[in-house]
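For reference, the structure is listed below as structure tokens.
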Amino acid sequence: MSLLTEVETPIRNEWGCRCNDSSDPLVVAASIIGILHLILWILDRLFFKCIYRFFEHGLKRGPSTEGVPESMREEYRKEQQSAVDADDSHFVSIELE
């Protein structure tokens, strides 16, 4: 028998868990957090288009207008547009020659 074979052959005791304190609450908490992180990462990679599309359109919608009279909706739209128009005047256009 060669020396290499003897080195690679595992002893039965080495197959067991060497962590005697695996019931430590910190180890358990770290394991749970690691598993949850892995699950969330997998879900994010699988459904990232749906998730980010929802957030992108959800943030652009603005406040809900249910139960608001049409005249108040129109007034709100005009205020929003005037705020956008006022912000446009702050930009400086630079022309390159």
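Glycine is no exception: its Cβ is also placed from the backbone N, Cα and C atoms.
Quoted from Swiss-Prot, the note on the mutagenesis of Val27 to Ser is: Increased channel activity. Resistant to amantatine. Cβ contacts within 10 Å of Val27 (mutagenesis position), excluding its own Cβ and spanning all protein chains shown: 12. In the three-state DSSP classification, Val27 (mutagenesis position) falls within a helix.
Annotation of the mutagenesis experiment Ala30 to Thr in Swiss-Prot: Greatly reduced channel activity. Resistant to amantatine. The Cβ of Ala30 (mutagenesis position) lies under 8 Å from the Cβ of no residue that is in the same chain and 6 or more residues away along the sequence.
In Swiss-Prot, the entry for mutagenesis Gly34 to Glu states: Increased channel activity. Resistant to amantatine. The structure shown retains the original residue. A helical conformation is recorded for Gly34 (mutagenesis position) in the three-state DSSP classification. Summarising the environment of Gly34 (mutagenesis position), the number of other Cβ atoms within 10 Å of its Cβ, over all protein chains shown, is 10.
Secondary structure at Trp41 (mutagenesis position), taken from DSSP and collapsed to helix, strand or coil, is helix. The note that Swiss-Prot attaches to the published mutagenesis Trp41 to Ala is: Almost complete loss of channel activity.
Recorded in Swiss-Prot as a mutagenesis result, Ser64 to Ala carries the remark: 85% reduction in phosphate labeling of M2 protein.
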How long is the line from the C-alpha of Gly34 (mutagenesis position) to the C-alpha of Trp41 (mutagenesis position), rounded to the nearest angstrom? 11
